[in-house]
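Taking it in order: structure first as structure tokens, then the write-up.
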Amino acid sequence: MNSLLIITACFALVGTVWAKEGYLVKKSDGCKYDCFWLGKNEHCDTECKAKNQGGSYGYCYAFACWCEGLPESTPTYPLPNKSCGKK
């Protein structure tokens, strides 16, 4: 019984520990989502948790939105073949 409980807890942690994280990126131009209030940031948290992003938490780090718990399908900075502000 205890073994089953431990195995179940491990499976739950695998999804949390191995989830993707990174800077949220605009697909149109390859730029990061800007922010100015470092640390806990409602704008970044809302953007990261949006249905099209699927993240679990977001905050402002180095003046850009950093997201945790993203699905593998969500692109993060840098995007291949798109460099922000460069042609």
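Glycine residues also receive a Cβ, built from the backbone N, Cα and C atoms like all the rest.
Here Swiss-Prot flags 20-85 as domain 'LCN-type CS-alpha/beta'. Residue counts of the domain 'LCN-type CS-alpha/beta' (20-85) by helix, strand and coil are 8 helix, 25 strand, 33 coil (DSSP-based).
Among the natural variants that Swiss-Prot reports, Ile6 to Met is described with the note: In CsEv1C and CsEv1E.
The annotation that Swiss-Prot gives for the naturally occurring variant Lys26 to Asn reads: In CsEv1D. Sequence-distant neighbours of Lys26 (variant position) (same chain, 6+ apart, CB under 8 A from its CB) are Lys32, Tyr33.
Within the same chain, residues at least six positions away from Asp29 (variant position) with a Cβ under 8 Å of its Cβ are Lys82, Cys84, Gly85. Listed in Swiss-Prot as a natural variant, Asp29 to Thr is described as follows: In CsEv1D.
Taking a C-beta cut-off of under 8 angstroms and a sequence separation of 6 or more, Lys40 (variant position) has the following same-chain neighbours: Tyr59, Cys60. Here the residue is the original one, while Swiss-Prot reports the natural variant Lys40 to Glu with the comment In CsEv1E.
Variant annotation in Swiss-Prot: His43 to Gly, described as In CsEv1E; the structure shown retains the original residue.
In sequence order, Gly58 constitute the residues six or more apart from Thr46 (variant position) in its chain with CB-CB distances below 8 Å. Listed in Swiss-Prot is the natural variant Thr46 to Leu, annotated as follows: In CsEv1C and CsEv1D.
For Thr46 to Lys, Swiss-Prot lists a natural variant annotated as follows: In CsEv1E.
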